[in-house]
Amino acid sequence: MELSSVSSFSLGTNPFISIPHNNNNNLKVSSYCCKSKSRVINSTNSKHCSPNNNNNNNTSNKTTHLLGLYGQSRCLLKPLSIFSCKDQRGNSIRASAQIEDRPPESGNLSALTNVKDFVSVCWEYVRPYTAKGVIICSSCLFGRELLENPNLFSWPLIFRALLGMLAILGSCFYTAGINQIFDMDIDRINKPDLPLVSGRISVESAWLLTLSPAIIGFILILKLNSGPLLTSLYCLAILSGTIYSVPPFRWKKNPITAFLCILMIHAGLNFSVYYASRAALGLAFVWSPSFSFITAFITFMTLTLASSKDLSDINGDRKFGVETFATKLGAKNITLLGTGLLLLNYVAAISTAIIWPKAFKSNIMLLSHAILAFSLFFQARELDRTNYTPEACKSFYEFIWILFSAEYVVYLFI
């Protein structure tokens with residue numbers, strides 16, 4: 001018998017398939033391809049099948065049957081289900097073994113994980129790069145006074161210094177938090193991954209994380225008997241952070257007033273830590289050459305920080321009418337301007353070491369500022385290669401903060 005059939009069917013339709021009417025004939029089907037329900041399966045088989053004792057050219061009658069879903073399941077799904085069930089059974093056994101081998105998670109471990117996640121989100125909320133800069137700044141200013149007066153060291157003094165640094169961090173956390181609360185619409189465009197706009201913390205939690213550090217810092221200032229000057233400087237830092245972000249002031253909307261706010265915050269931080277350090281050691285306030293240098297350097301460096309902070313925020317600032325140096329001049333021009341100002345600052349530091357070799361340790365001044373200047377140059381060139389993408393601009397601004405911290409480390413040894 002000669003059987004020639006062309007079958008086209010899928011698991012999602014009712015196919016026509018040609019089969020012989022005589023069930024006594026031995027049929028050999030060459031191949032068929034069974035894939036997913038969304039694909040049409042075509043199989044073309046052409047074979048010559050003859051009985052052993054019959055060599056005539058007569059062919060059997062061919063009957064076309066309509067096979068429905070039940071017929072399909074018998075023809076196609078049953079062979080597949082054998083292998084599928086076998087695989088599923090093997091997978092189930094392996095999965096069960098893995099579950100049995102896995103140690104049960106204790107309640108203490110789960111609670112510890114939740115606490116770690118919460119602390120991580122809070123740390124991200126307060127802008128880690130600014131917090132690190134404040135910690136290094138405070139530590140180095142106080143450490144320099146201890147290096148010059150090692151005989152005045154005492155552990156109670158270190159404890160008071162740590163409490164004072166916590167108070168300063170309170171104002172820092174407030175400034176970072178209040179800015180995020182009132183910039184939510186802008187940050188949805190500029191920084192959608194921030195904890196507040198991404199929904200990882202609620203607005204209520206954000207207010208708690210913003211106001212609590214400011215209040216705790218103020219209480220610490222009072223408990224340390226810091227005096228009216230340091231208390232006023234702390235309040236000035238809180239006021240500067242408020243008028244920078246909160247309507248109707250929003251000094252951040254103007255590049256000049258924004259720079260003034262940032263200058264007040266950094267100058268106040270620099271002066272207050274130095275003044276408090278000498279007062280705690282029982283020393284009178286003096287404008288030493290090293291402190292005069294770091295004050296002048298950080299003041300000019302604030303220009304670079306103020307101009308570079310909005311490089312990654314151009315799109316959102318333009319949409320909401322916030323005028324910055326970056327929106328006015330563009331990311332490339334601001335980068336060139338800020339880099340140029342900071343490079344001039346480094347040149348001035350090197351020149352200072354050459355002109356007044358007795359007032360400073362010239363070798364350290366020359367080498368350290370040369371290294372920092374070259375690192376700034378290469379970082380600016382790398383930013384230019386990326387065509388000033390928001391991510392690259394953000395990294396560049398954070399690198400400026402690294403240079404900010406590095407300058408205080410240099411201050412320890414000059």
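Every residue, even glycine, has its Cβ placed from backbone N, Cα and C.
Non-local contacts of Asp183 (mutagenesis position) by the CB criterion (under 8 A, 6+ apart in sequence, same chain) comprise Ser245. One mutagenesis experiment named in Swiss-Prot is Asp183 to Ala, and its note says Loss of catalytic activity; when associated with A-187.
A simple way to gauge crowding: the CB of Asp187 (mutagenesis position) has 20 other CB atoms within 10 angstroms, across all the protein chains here. Swiss-Prot lists Asp187 to Ala among its mutagenesis entries, and the accompanying note reads: Loss of catalytic activity; when associated with A-183.
Experimental mutagenesis is annotated in Swiss-Prot for Asp310 to Ala, with the remark: Loss of catalytic activity; when associated with A-313. Long-range neighbours of Asp310 (mutagenesis position) (same chain, six or more residues apart, CB within less than 8 Å of its CB): Asp317, Thr324, Phe325, Ala326, Thr327.
Around the Cβ of Asp313 (mutagenesis position), the number of neighbouring Cβ atoms within 10 Å comes to 24. Quoted from Swiss-Prot, the note attached to the mutagenesis of Asp313 to Ala states: Loss of catalytic activity; when associated with A-310.
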Going by DSSP, give the three-state secondary structure for Asp310 (mutagenesis position).
coil
How many Å lie between the Cα of Asp187 (mutagenesis position) and the Cα of Asp313 (mutagenesis position)?
8
